[in-house]
Amino acid sequence: MRKSGCAVCSRSIGWVGLAVSTVLMVMKAFVGLIGGSQAMLADAMYSLKDMLNALMVIIGTTISSKPLDAEHPYGHGKVEFILSMVVSVVFIVLTGYLLVHAVQILLDESLHRTPHLIVLWAALVSIGVNVGMYFYSRCVAIETNSPLIKTMAKHHHGDATASGAVALGIIGAHYLNMPWIDPAVALWETIDLLLLGKVVFMDAYRGLMDHTAGEAVQNRIVEAAERVPGVRGVIHLRARYVGQDIWADMIIGVDPENTVEQAHEICEAVQAAVCGKIRRIESLHVSAEAREIGDTTKPSFSDQPLSFDEVMLSKVDN
């Protein structure tokens, strides 16, 4: 990691998020009940979601950081995607229920009430805290490339946005004499929660399906490899995410006149260059094939998973 404090933050982010989200959830639920705000009660669901996600971060990062073993040659990184999917499914179900409830209140004018101004102050506190937590968790997510911590950052961003909507709704209800705004904001929040749950679910689904590391990452790998002296281009590259880490293998072109030992030295130099250039590469296996000067064939990309033998070989090579 780039800074010495990053390791400390990555270990504490889950506990900090859990404590903050628990306090916010209790505050929002209490204020929503005594202040008569449906929007604030729905906003409490954002903090409950954040709280559960923080628990998933604590559990997931603990398990995913375990070393490789014979039964798990790819490591334990996918547990983060599994837990992200569980959280998303739970909230899609819960917010579906809240959506129906919000529609019922919005359509029944007898249930429209102007919330107490204490709700406005609670919303402002929530905005400030969640903006701070968003930047904190986003920084950790960038350093660790953890899907769970990325999800945490998204959740805090959504929570801050929702609290902002609650604040605007309270202002509208009080100063524009529009008490229906509060249940309308509650309806918007539930729809937003559903959409957020869908995004998290699809991200977790792609992770479980061994999605490719992406063209941008693959191009950076190729660029780093082709800068190594003796490399005559990258012939084939296969890279994918396993949890927060990248597993890849590549075939490079070398001079047909090179000895086996010389080709092996070039492969080792490529490994060092690529791993030094691109963070989060857990495994990189490099092999060489003869390639004549002037062959400008572009590298082929593949997202097919490595075999068990290839995985164990690449770990030995690294």
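Glycine is no exception: its Cβ is also placed from the backbone N, Cα and C atoms.
Quick caveat, the model's predicted, so the values are computed rather than measured.
As given in Swiss-Prot:
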{"type": "MUTAGEN", "residues": "TYR46 to Asp", "note": "Loss of magnetic response"}
{"type": "MUTAGEN", "residues": "ASP50 to Ala", "note": "About 50% magnetic response, fewer cells have iron crystals which are smaller, in addition to magnetite (Fe(3)O(4)) crystals of hematite (Fe(2)O(3)) also form"}
{"type": "MUTAGEN", "residues": "CYS139 to Ala", "note": "Wild-type magnetic response"}
{"type": "MUTAGEN", "residues": "ASP249 to Ala", "note": "Slightly decreased wild-type magnetic response, fewer, slightly smaller magnetite crystals. Significantly decreased magnetic response, many fewer, smaller crystals in vivo, isolated CTD does not bind cations; when associated with A-264"}
{"type": "BINDING", "residues": "ASP249, HIS285", "note": "Fe cation 1 binding site"}
{"type": "MUTAGEN", "residues": "MET250 to Pro", "note": "Severely impaired magnetic response, cells make very few, small magnetite particles, less MamB and MamM protein accumulate. CTD no longer dimerizes, CTD has cannot fold properly and is unstable"}
{"type": "MUTAGEN", "residues": "VAL260 to Arg", "note": "Loss of magnetic response, still stabilizes MamB, CTD dimerizes, binds cations, dimer interface is tighter and twisted"}
{"type": "MUTAGEN", "residues": "VAL260 to Pro", "note": "CTD dimerizes, binds fewer cations. Loss of magnetic response, still stabilizes MamB"}
{"type": "MUTAGEN", "residues": "HIS264 to Ala", "note": "Wild-type magnetic response, no change in magnetite crystal size, number or shape. Significantly decreased magnetic response, many fewer, smaller crystals in vivo, isolated CTD does not bind cations; when associated with A-249"}
{"type": "BINDING", "residues": "HIS264", "note": "Fe cation 2 binding site"}
{"type": "MUTAGEN", "residues": "HIS285 to Ala", "note": "Wild-type magnetic response, no change in magnetite crystal size, number or shape"}
{"type": "MUTAGEN", "residues": "GLU289 to Ala", "note": "Nearly wild-type magnetic response, fewer magnetite crystals of normal size and shape"}
{"type": "BINDING", "residues": "GLU289", "note": "Fe cation 3 binding site"}
Query raised in the report: If you skip the near sequence neighbours and keep only those at least six away, which residues in the chain come within under 8 angstroms of CYS139 (mutagenesis position), Cβ to Cβ?
Result: CYS9
Report summary line: Of the mutagenesis positions TYR46, ASP50, VAL260, HIS264, HIS285, GLU289, within 10 Å of ASP249 (mutagenesis position) (CA to CA), in sequence order, we find HIS285
Report summary line: The rounded CA-CA distance in Å from VAL260 (mutagenesis position) to GLU289 (mutagenesis position) is 10
**Report entry** Greatest C-beta neighbour count within 10 angstroms, which of the mutagenesis positions HIS264, HIS285
**Finding:** HIS285
Requested in this report: Take the Cβ of ASP50 (mutagenesis position) and count every other Cβ within 10 Å, whichever protein chain it belongs to.
Outcome: 26
Requested in this report: Using C-alpha atoms only, work out the spacing between GLU289 (mutagenesis position) and MET250 (mutagenesis position) and round it to an integer in Å.
Outcome: 11
**Report entry** Sparsest-packed of the listed mutagenesis positions (ASP249, GLU289) - C-beta count within 10 angstroms
**Finding:** GLU289
Report summary line: Looking at the mutagenesis positions MET250, VAL260, the one with the fewest other Cβ atoms inside 10 Å is VAL260
Report task. Give the sequence-ordered list of residues that share a chain with TYR46 (mutagenesis position), lie 6 or more positions from it, and have CB atoms under 8 Å from its CB. Result -> HIS155, GLY158, ASP159, ALA162, SER163, GLU189, LEU193
